[in-house]
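The following features are taken from Swiss-Prot:
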| type | residues | note |
| --- | --- | --- |
| MUTAGEN | Asp78 to Ala | Complete loss of DNA synthesis activity |
| ACT_SITE | Asp78 | active site, for polymerase activity |
| MUTAGEN | Asp80 to Ala | Complete loss of DNA synthesis activity |
| ACT_SITE | Asp80 | active site, for polymerase activity |
| MUTAGEN | His115 to Ala | Complete loss of DNA synthesis activity |
| ACT_SITE | His115 | active site, for polymerase activity |
| MUTAGEN | Glu139 to Ala | Marked decrease in the polymerase activity and complete loss of primase activity |
| ACT_SITE | Glu139 | active site, for polymerase and primase activities |
| MUTAGEN | Arg249 to Asp | Much weaker primase activity. No effect on extension activity |
| MUTAGEN | Lys251 to Asp | Much weaker primase activity. No effect on extension activity |
| MUTAGEN | Tyr261 to Ala | Complete loss of primase activity. No effect on DNA polymerase activity |
| MUTAGEN | Lys453 to Ala | Complete loss dCTPase activity |
| MUTAGEN | Lys525 to Ala | 4x weaker dCTPase activity. Stabilizes the homohexamer form of the protein |
| MUTAGEN | Arg555 to Ala | 7x weaker dCTPase activity |
| MUTAGEN | Arg556 to Ala | 15x weaker dCTPase activity |
Amino acid sequence: MIMEIPAIKALSRYAQWVIWKKERDTKIPYNPNNGKKASSTDPLAWGDIDEAQAGLVRYGANGLGFVLTKSDPFVFIDLDHVLDENKRVKCEWARQLLKEIKSYTEISPSGDGLHVVVSGKLPDYIKHKTKFDDGSALEVYESGRYMTITGEVFDGRDDIKELDLSILGEFAEHKIETKNAPVQIESATTLDDEAIIDLMKRKGQWPDAPKDGDDWSSLDMSFANRLAFWCGKDIERMDRIFRQSPLMRQKWDRPTAGSTYGRITLKKACDFVDSVYDPALRNESDCPFEPYNEEGGPRNDKEEKDPLWLYKVLLTKGIEVWFDIKLEKYGIKRNNRVDYIAKSSLQQIVFEIIGKTPKNIAVPTYIGAYEPSKPEKWEEEGIKYINLFKPTPLMKVKPVKEMPEIVKNLLLNLFDYDAKSMGLFINWLAFIYQYKERTGVAWIFMGKQGTGKGLLVDLLKKIFEEHMSSNITDANLDSQFNPYLYNKLIVHLNEVSADNRKSRMLVKNRLKTWITDETLYINRKNMKEVEIKNFCNFIINSNETIPVDIEDSDRRFNVIECNNVLKEQEWWTTESYQEILNNAEGFAKYLAGIKVDRSKVNEVVMSEKKKAIVETTESVLKQIAKALTDRDIEWFLDNGLEGVVEKNIVNDFQWEELQEAITTGVIPNKYLMIIVEQILGDSKTITWIKRNIITPYQVGETTVVKMAGKPIRAIVVG
């Protein structure tokens, strides 16, 4: 298990994970939460390690990745093409480097390279990439890039070590620059040091003495940025003034990477700051940094008059932030997308914008609610809400009456030209598109591969975008976390496996709740459980014979058998796949133009395939009856009975009683109902059990027994 590796545990403390897919010769990072392309500079496109592992399966990615930022301590060293076919290091320079840098090392996805992760500081004179004559290469990064993670530990190096990376400078023969780049000094100021200090104090730019728990390095960097502006990037003057500040300490002169900690900090500030102070221009307002106090906010009257100063700065950048008092997380809306993030992630975003990391961020408080029929913001009973629903571009198109011909061909192929079922599905889909509500009915598409089941999902994904979860598998269903249901109109379950009784029970138990309940309980990693209104509608794709148990009285599922392979159809060409996706807008316009028959939205049809599933499900009743009669406790355990303990339906004492009841053949009614409900996935009354299991299969007869001194009705079997 990858999470058992100490290095991965260390990296997992940071919500900087992505997934990646190999496209041609490039590994492209993707957002693990929505499957869209990610950026190594956008924290909203990342997730925690659990979200990344779930996204890896959900979106069919090739692997995991970790994004390096300025706020984490990690440096990534990539040794490319250094392994032979036996996974031995073949390059002398790489062997020497590995002798010096003993930290977490793993084999790269290609199998011929090594990745080393170190906790440390990369010297600024080290070039990011060095190529060698033998075709190998060395790359080093500490921010603005992502690294692939395989978990294939090399040479037992499974932990991240804190090291002095100035050792990289000893590889000069391998074309790594060891000369410090000249510093560009732009000084327009004629003021002396005391005048600069006085000016900074009056402008609220002078730091206070750090307190216990303060991040000294961040305070150093923030003050150095200000000095770069006020001193015109004159490093000597910046250094003299820094030494007079409350931040000065022994670390400032500590030798680091061929220089000193202080010099490196000042050099970074000069590289970061764009403009400088010029007394002749009186351009004090050009300083890119707000005055700050010990809390990281402005230290002047502005703070008292406008506590939301930082919130407004973010608004000018197209970013709206609020604190959700229900989730206890920060909501952030950017580019018409809403995400919930931790305070640390928000601080990282703020740092990228204003060059400092405030400890406190004053923003409005709301409760985020997904309400398609509500305005962007509203208030009810004194509580302020912000709407998390944002229509996609294809949810705002003008209606038309004709469906694109090629989309019609796809649907006819899927439904085997069954006009009635196809009409019901289109009506169901149009209802979701127009009214954005839960229908209470799910559609199951079964049969051969290559019939267009996945293509239909891809088409709908183009229309609904973030309002649709796709490629949810059994692994997701078996997890305690269910973020894929959060604020979704359509959920696609892919390749649902039901090769055993326990799998079918799991799927049925979950689906029964999700399809019919008015609300859902959402569990996400590192977030409070939250109850939300249920808008979910389900499309299930499966190649299994029985994806889910269905009873004769079922009113939840429509089942379609798909046997027409697309490549065998006369109308299909090599361009048809892309042509169908290109007609997503046309199909959206058609859905917008349909006059929905609300009376048929929940209609289900007993198709031949559904009838076969019902018959198979009914045979399970016989199996339950036989297991009861045989007092076969192992059959019940193999078919998921232990789930009653996991769900806290019974306590440990009751669990022992229940098992004993099965093995002795005297089963109290209350336990019999629990047993049958757990196996079938539906709540059953004792009357139903007698009518459907006991009487037809002659399981036993009703009696009265004493339990804990009290008379209890029971069934005697066997």
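Including glycine, each Cβ sits where the backbone N, Cα and C put it.
Here the original residues stay in place, and none of the substitutions has been built in.
Sequence features, as recorded in Swiss-Prot, placed on the structure.
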{"residue": "Asp78", "record": "mutagenesis position", "CB count, 10 Å": "20"}
{"residue": "Asp80", "record": "mutagenesis position", "CB count, 10 Å": "21"}
{"residue": "His115", "record": "mutagenesis position", "CB count, 10 Å": "22"}
{"residue": "Glu139", "record": "mutagenesis position", "CB count, 10 Å": "18"}
{"residue": "Arg249", "record": "mutagenesis position", "CB count, 10 Å": "13"}
{"residue": "Lys251", "record": "mutagenesis position", "CB count, 10 Å": "15"}
{"residue": "Tyr261", "record": "mutagenesis position", "CB count, 10 Å": "19"}
{"residue": "Lys453", "record": "mutagenesis position", "CB count, 10 Å": "23"}
{"residue": "Arg555", "record": "mutagenesis position", "CB count, 10 Å": "12"}
{"residue": "Arg556", "record": "mutagenesis position", "CB count, 10 Å": "18"}
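When the Cα atoms are compared, Arg249 (mutagenesis position) and Tyr261 (mutagenesis position) turn out to be 11 Å apart.
Nearest by CA distance to Lys453 (mutagenesis position), out of the mutagenesis positions Asp80, Tyr261, Arg555, Arg556, is Arg556.
The separation of His115 (mutagenesis position) from Arg555 (mutagenesis position), Cα to Cα, is 54 Å. The mutagenesis positions near His115 (mutagenesis position), taking a 10 angstroms Cα-Cα threshold over the set Asp78, Asp80, Lys251, are Asp78, Asp80.
Here the candidates are the mutagenesis positions Glu139, Lys251, Tyr261. The one whose C-alpha lies nearest to that of Asp80 (mutagenesis position) is Glu139. Of the recorded residues, Lys251 (mutagenesis position) and Arg556 (mutagenesis position) place their C-alpha atoms 68 Å from one another. Nearest Cα neighbour of Arg556 (mutagenesis position) among the listed mutagenesis positions (Asp78, Glu139, Tyr261): Asp78.
Rounded to a whole value, the Cα-Cα separation of Asp78 (mutagenesis position) and Glu139 (mutagenesis position) is 5 Å.
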